[in-house]
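Sharing a structure here in structure tokens format.
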Amino acid sequence: MSAALERLNHLNLNHLYAFVAVAEHNSFTAAAEALGLSKSLLSEQLRRLEADLGIQLLTRTTRRMTLTDRGELLFGVAQRMLGELDGALSDVRDLQGEPSGRLRITAPQDFVKWHISSVSAAFIRQFPKVQVEMLADDQFSDLVGQRIDLAVRIGWPRDSGLHASKLCDFQQVAVATPGYLAGLPPVLQPHDLARCEWIGHTRLSTPWTWTFERQRERATVQTRGRLLANNTLAVYRLVLDGAGVSVLPSFLVAREIARGRLVRLLPGWRLPQGGIYALYPSARYMPVRVRAFIESLREHLGREPFRLAQSE
């Protein structure tokens with residue numbers, strides 16, 4: 001047996017979990033609480049891991065803790081390995097019964113509020129052995145590094161190296177409140193939007209330029225505005241408050257249009273269609289709980305009014 005295999009043969013996985021937890025939390029206290037261990041036992045497990053490997057993994061002072069170069073290398077490998085191991089073990093348990101274990105999901109704040117939260121509530125009622133942790137974040141997360149099982153992303157997918165499954169399509173819709181529109185001439189053509197006060201979304205590459213299509217016609221409008229936000233939910237609130245016009249996804253505004261709180265502008269024209277995607281690190285080792293949640297979310301979205309009638 002080689003020296004490397006000999007070391008692996010005697011390696012305690014609990015010690016490796018302890019090391020990964022300390023590195024993830026950058027704190028012995030937080031890691032000990034997460035693992036349900038005392039700080040003294042956690043320190044002893046790390047000491048034994050370093051002794052088994054014959055290397056120093058981290059340095060500690062009274063004020064801070066840092067990983068050594070070898071510690072950084074081991075952390076990256078161990079984090080991925082233990083994540084896949086947890087998923088595989090959970091999958092084996094799932095095959096023997098219902099889905100179980102922790103499910104970490106990240107999605108934009110507006111989508112968590114309107115959809116992920118309600119799907120999660122129904123999901124844990126259906127599968128009581130599953131714990132769902134929702135991370136409302138508009139930034140693109142490192143799924144492997146943060147041990148996230150599933151990300152929901154809106155719009156047009158980027159080549160991130162992750163597996164993607166489209167859940168449904170949605171329309172982009174120009175909307176405003178009846179009160180805001182009451183003080184303006186009727187908006188009958190795309191160029192009429194140029195005289196409106198617009199609310200811009202700074203995360204879009206061109207927040208002020210919109211191209212509308214109708215059959216073979218195409219009209220590009222250059223808008224203007226004094227309000228900008230980097231969050232779809234903030235733009236939505238500004239529109240509802242009567243601050244101006246903006247383009248929002250149909251899944252966010254369909255109910256308000258039906259209730260008369262918002263007016264869809266230019267219903268005979270279309271903006272580019274977007275998609276809602278489920279992203280996950282591995283299709284081969286996907287735990288059953290993740291697969292079951294994706295199907296629950298797809299079923300939920302299939303009942304939602306994402307496609308607005310062209311005549312609205």
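Heads up, the Cβ atoms here are built off N, Cα and C, so glycines get one too.
Annotated domain 'HTH lysR-type' per Swiss-Prot: 11-68, in sequence order, evidence recorded as sequence analysis. LYS39 to Ala appears in Swiss-Prot as a mutagenesis experiment; the accompanying note says: Does not bind DNA. Among the mutagenesis results in Swiss-Prot, SER40 to Ala has the note: Does not bind DNA. The residue drawn here is the original one. Quoted from Swiss-Prot for the published mutagenesis GLU44 to Ala: Does not bind DNA. One entry in Swiss-Prot concerns the mutagenesis experiment ARG47 to Ala. Its note says: Binds DNA with an affinity reduced by a factor of 2. Here Swiss-Prot describes VAL173 to Ala as a published mutagenesis experiment; the accompanying note says: Abolishes interaction with PtxS but does not alter DNA binding. According to Swiss-Prot, the mutagenesis experiment TRP269 to Ala carries the following note: Abolishes interaction with PtxS but does not alter DNA binding.
I'd like to know what surrounds each of these features in this structure.
Taken through DSSP, the domain 'HTH lysR-type' (11-68) splits into 36 helix, 6 strand, 16 coil.
Counted within 10 Å of its Cβ, the other Cβ atoms near LYS39 (mutagenesis position) come to 12, all protein chains included.
Close to SER40 (mutagenesis position) in the fold, though at least 6 residues off in sequence, lies no residue with a CB less than 8 Å from its CB.
For GLU44 (mutagenesis position), other Cβ atoms within 10 Å of its Cβ number 14.
For ARG47 (mutagenesis position), other Cβ atoms within 10 Å of its Cβ number 12.
Look at TRP269 (mutagenesis position): DSSP puts it in coil.
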Taking the Cβ of TRP269 (mutagenesis position) as the centre, count every other Cβ atom within 10 Å, in any protein chain shown.
19
Between TRP269 (mutagenesis position) and GLU44 (mutagenesis position), what C-alpha distance do you get in Å?
67
Within the domain 'HTH lysR-type' (11-68) only, compute the mean pLDDT.
86
Give the three-state DSSP assignment (helix, strand or coil) for VAL173 (mutagenesis position).
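In three-state terms, VAL173 (mutagenesis position) counts as strand.
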To the nearest Å, how far is the Cα of ARG47 (mutagenesis position) from the Cα of LYS39 (mutagenesis position)?
12
